[in-house]
Amino acid sequence: MSTAKAPTLPASIFRAYDIRGVVGDTLTAETAYWIGRAIGSESLARGEPCVAVGRDGRLSGPELVKQLIQGLVDCGCQVSDVGMVPTPVLYYAANVLEGKSGVMLTGSHNPPDYNGFKIVVAGETLANEQIQALRERIEKNDLASGVGSVEQVDILPRYFKQIRDDIAMAKPMKVVVDCGNGVAGVIAPQLIEALGCSVIPLYCEVDGNFPNHHPDPGKPENLKDLIAKVKAENADLGLAFDGDGDRVGVVTNTGTIIYPDRLLMLFAKDVVSRNPGADIIFDVKCTRRLIALISGYGGRPVMWKTGHSLIKKKMKETGALLAGEMSGHVFFKERWFGFDDGIYSAARLLEILSQDQRDSEHVFSAFPSDISTPEINITVTEDSKFAIIEALQRDAQWGEGNITTLDGVRVDYPKGWGLVRASNTTPVLVLRFEADTEEELERIKTVFRNQLKAVDSSLPVPF
């Protein structure tokens, strides 16, 4: 039993949706121990002594996870160690094992020297002030002490079987699977093959150095190899997973990148066809076309804040059956558990495409599309980013448009929209624009440019 007092941990690692830092600098083995103590204490306070723990394929994983588990055990928690698995497999463990708490040690798509913690306590994904509360527990030494236990649990076969039994493929497909040397490589290619597809694996060996490309399918440059392979192999589809497998990137048979909001169009159509009136949630970065489409299918569109933890909370509150974020997190509550799961989402996509006579390019090109910018980032400071947004919400003049201020400022005009919001994870302002003509796109950009300059004339506006 440890009665030692914790060192002061850097405040910077306690972020909006998770805890994340640079290994050996802001995040050490000792830090992992005390974070384990805080999470264990919080879980026990909520009446949950059982905690599942997993880790991704990062090089720092084994050392950090050992200390994380020790911290949980020293609280008196019963730990189920599920080993090296994708994040959704850890979430799955926290749904189907005895306990409803779980900690995933993962750096997601950050560079190799990062690691972090995604945390579920008693069925709730922690965010914002709940993550700050863990830091306060450590500072106040408000920590449980006890003698817990650790059990190794092989959860992968159970997860594998549940998805395999859930998905019905109408015909086999040829799929290129790029795991970017992330932890999805331990299951995604094998599972997709078990569904009846022929799989061409790309970078599916787990390697925490990420020697081939960064495991972030949200950036087009990381999909170059996948696109080339899909074309060379004449494949039906390309799938790319991020470093911890909770996001998926999609490429059609002709090499077109399908952005997550367009993926959500297909998923919404499918889910609402069986569940008329279902709520479908999407974040403020998604296309305006989703709103009319979801309504047209007979569903109820719900726009919400960006952030996987925040979306999960909103799903619980609304009873939504499906949610998606522009970052690539997709959450199925229909036939699944409601957590973000890149691997399950990929399987659902294959099921839908297998039932369609058209190729994937034609399936997606049938949906309406606008001209859009990629995500534009303006570097500011941690302190100024929220102040700028507050000033824009308070003072800016946007003209004739529908203004949404639930996360930054989004203005929907008759023929397009613009968004400016503060990133919750980095000191940047995030912007995105979309319109049905180039002229309208430029007009909306000009409005936003002028309003930003009015708030702070020194701001760089790279658009």
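Using N, Cα and C of the backbone, Cβ positions are placed for all residues, glycine too.
Ser108 (mutagenesis position) falls outside any helix or strand according to DSSP and counts as coil. Neighbours of Ser108 (mutagenesis position), defined as other CB atoms within 10 A of its CB across all chains, total 26. Annotation source Swiss-Prot lists active site, non-phosphorylated intermediate at Ser108.
Taken from Swiss-Prot, the feature active site, proton acceptor covers His329, and the record attributes it to a curator's inference. Long-range C-beta contacts of His329 (mutagenesis position), restricted to its own chain and to partners at least six residues apart, with a cutoff below 8 Å, comprise Asp246, Arg247, Pro260, His308, Ile311, Asp340, Gly342. Secondary structure at His329 (mutagenesis position), as computed by DSSP, is strand.
If you look up Swiss-Prot, you'll see Tyr17, His308, Glu325, Met326, Ser327, Gly328, His329, Arg421, Ala422, Ser423, Asn424, Thr425 marked as alpha-D-mannose 1-phosphate binding site. In the structure as shown, the Cβ atom of Tyr17 (alpha-D-mannose 1-phosphate binding site) sits within 10 Å of 23 other Cβ atoms.
Listed in sequence order, Ser108, His109, Gly180, Gly182, Ala184, Pro215, Asp216, Pro217, Gly218, Val248, Gly249, Gly328, Gly342 are the same-chain residues six or more apart from Asp242 (Mg(2+) binding site) with CB atoms under 8 A from its CB. Look at Asp242 (Mg(2+) binding site): DSSP puts it in coil. Swiss-Prot lists Ser108, Asp242, Asp244, Asp246 with the feature Mg(2+) binding site.
Under its mutagenesis entries, Swiss-Prot includes Arg15 to Ala with the note: KM halves, decreases processivity as dissociation of G1,6P intermediate increases 25-fold. Listed in sequence order, Ile131, Asn424, Thr425 are the same-chain residues at least 6 apart in sequence whose CB falls under 8 Å from the CB of Arg15 (mutagenesis position).
What Swiss-Prot says about the mutagenesis result for Ser108 to Ala or Val is this: About 5% activity, still subject to substrate inhibition and requires G1,6P as an activator; phosphorylation occurs at a different site.
What Swiss-Prot notes for the published mutagenesis of Glu325 to Ala is this: Reduces KM and Vmax approximately 2-fold.
Listed in Swiss-Prot is the mutagenesis experiment His329 to Ala, annotated as follows: No phosphoglucomutase activity using G1P as substrate, protein is less easily phosphorylated, no significant change in structure.
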Neighbours of Ser108, Asp242, Asp244, Asp246 excl. site residues, C-beta within 8 Å of centre, Mg(2+): Asp56, Pro86, Thr87, Thr106, His109, Gly182, Pro215, Phe241, Gly243, Gly245, Arg247, Gly342
Nearest-integer angstrom distance between the alpha carbons (Cα) of Asp244 (Mg(2+) binding site) and Ser327 (alpha-D-mannose 1-phosphate binding site): 14
